[in-house]
Amino acid sequence: MKVAVLGAAGGIGQALALLLKNQLPSGSELSLYDIAPVTPGVAVDLSHIPTAVKIKGFSGEDATPALEGADVVLISAGVARKPGMDRSDLFNVNAGIVKNLVQQIAKTCPKACVGIITNPVNTTVAIAAEVLKKAGVYDKNKLFGVTTLDIIRSNTFVAELKGKLPTEVEVPVIGGHSGVTILPLLSQIPGVSFTEQEAAELTKRIQNAGTEVVEAKAGGGSATLSMGQAAARFGLSLVRALQGEKGVVECAYVEGDGQYARFFSQPLLLGKNGVEERKSIGTLSAFEQHSLDAMLDTLKKDIQLGEDFINK
């Protein structure tokens, strides 16, 4: 099993690479790519960690050597948020980066499962889909927007509020991956209940958690370490499913049947070919239903922006 991390010299990429070097199954290969010349050195640094995961780093304009034979590609390349920016302010730079990298994936490892971490995810996933489609290699079961950070934040905040162990809580999060499009289904957590006010406040905190980190870092970056953890969790789940493990479920932002929007984050059963089944979002509370209805316009506009970037 070969996993490639694109954007591996950045804050998320290095954290993700460290976790994968430690946690990928024995015999796996990990390849790191970034435009930055430090990348081969990041791989050498990680290569000293005593796990049976082979690692190699590549830098420069051409990601091809890192992508050859990859089963899973995780893309974290791009610029990070600074105070006062929202995820959509990143669009102008990151759209071009994602387009370029996905074009290289389409040529070199078109059958790989691709996880997009680069923000704004609502839009960059649509860009990736259109690039793959133009190249004639798009498989909607193999392209994912990684929204796992919203899930792990939800798990943490719910556990804190309700005095639970974070490992005991698993919150499904649907919709998209920015602002109002992030919708934690707090009503579906077994054995935990919330007042209407608690649900509204907690939902808002989860939606704005990225900004909480950006502001706390005072201009020094955005959420890199927790995002590295989230991306590793998703990547490792994908690897386990690709290797035949049954019953692996994660939420991610994928193209579905278009019931809510062309791309939508929902619980997915993962399997040997990527998405095996898009699971139902279940019964929503009145607050959740209202939030879902209210966000769809925003989500659809985000998606349209990505489609237009490639097609216009």
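Using the three backbone atoms N, Cα and C, a Cβ is placed for every residue, glycine included.
Keep in mind it's a predicted model, so treat the numbers as computed, not measured.
Taken from Swiss-Prot, the feature NAD(+) binding site applies to Gly7, Ala8, Ala9, Gly10, Gly11, Ile12, Gly13, Asp34, Asn94, Ile117, Thr118, Asn119, Met227. The DSSP secondary structure for Gly13 (NAD(+) binding site) is helix.
Marked as substrate binding site by Swiss-Prot: Arg81, Arg87, Asn119, Arg153. Using a 10 Å Cβ-Cβ cutoff, Arg81 (substrate binding site) registers 20 neighbours.
What Swiss-Prot lists as active site, proton acceptor is His177.
Long-range neighbours of Thr181 (variant position) (same chain, six or more residues apart, CB within less than 8 Å of its CB): Asn122, Gly175, Met295, Thr298, Leu299, Asp302. Per Swiss-Prot, natural variant Thr181 to Lys is noted as: In strain: ZJ-74.
Around the Cβ of Ser187 (variant position), 17 further Cβ atoms fall within 10 Å across all displayed protein chains. For the natural variant Ser187 to Leu, the note given in Swiss-Prot is In strain: ZJ-74.
What Swiss-Prot notes for the natural variant Ala286 to Thr is this: In strain: ZJ-32 and ZJ-60. Within 10 Å of the C-beta of Ala286 (variant position) there are 9 other C-beta atoms, taking all protein chains into account.
Cα proximity to Asn119 (substrate binding site) (within 10 Å) is found for none of the recorded positions Gly7, Ala9, Ser187, Met227. Within the set of recorded positions Arg81, Arg153, His177, Ser187, Ala286, the entry lying nearest in space to Gly13 (NAD(+) binding site) is Arg81 (CA atoms). Rounded to a whole value, the Cα-Cα separation of Ala286 (variant position) and His177 (active site, proton acceptor) is 21 Å. Looking at Arg153, His177, the recorded positions in this record, the fewest other C-beta atoms within 10 angstroms of the C-beta turn up around Arg153.
For Asn119 (substrate binding site), the count of additional Cβ atoms within 10 Å of its Cβ stands at 28 [all protein chains shown]. Fewest Cβ neighbours within 10 Å among the binding-site residues Asn94, Thr118: that distinction goes to Asn94.
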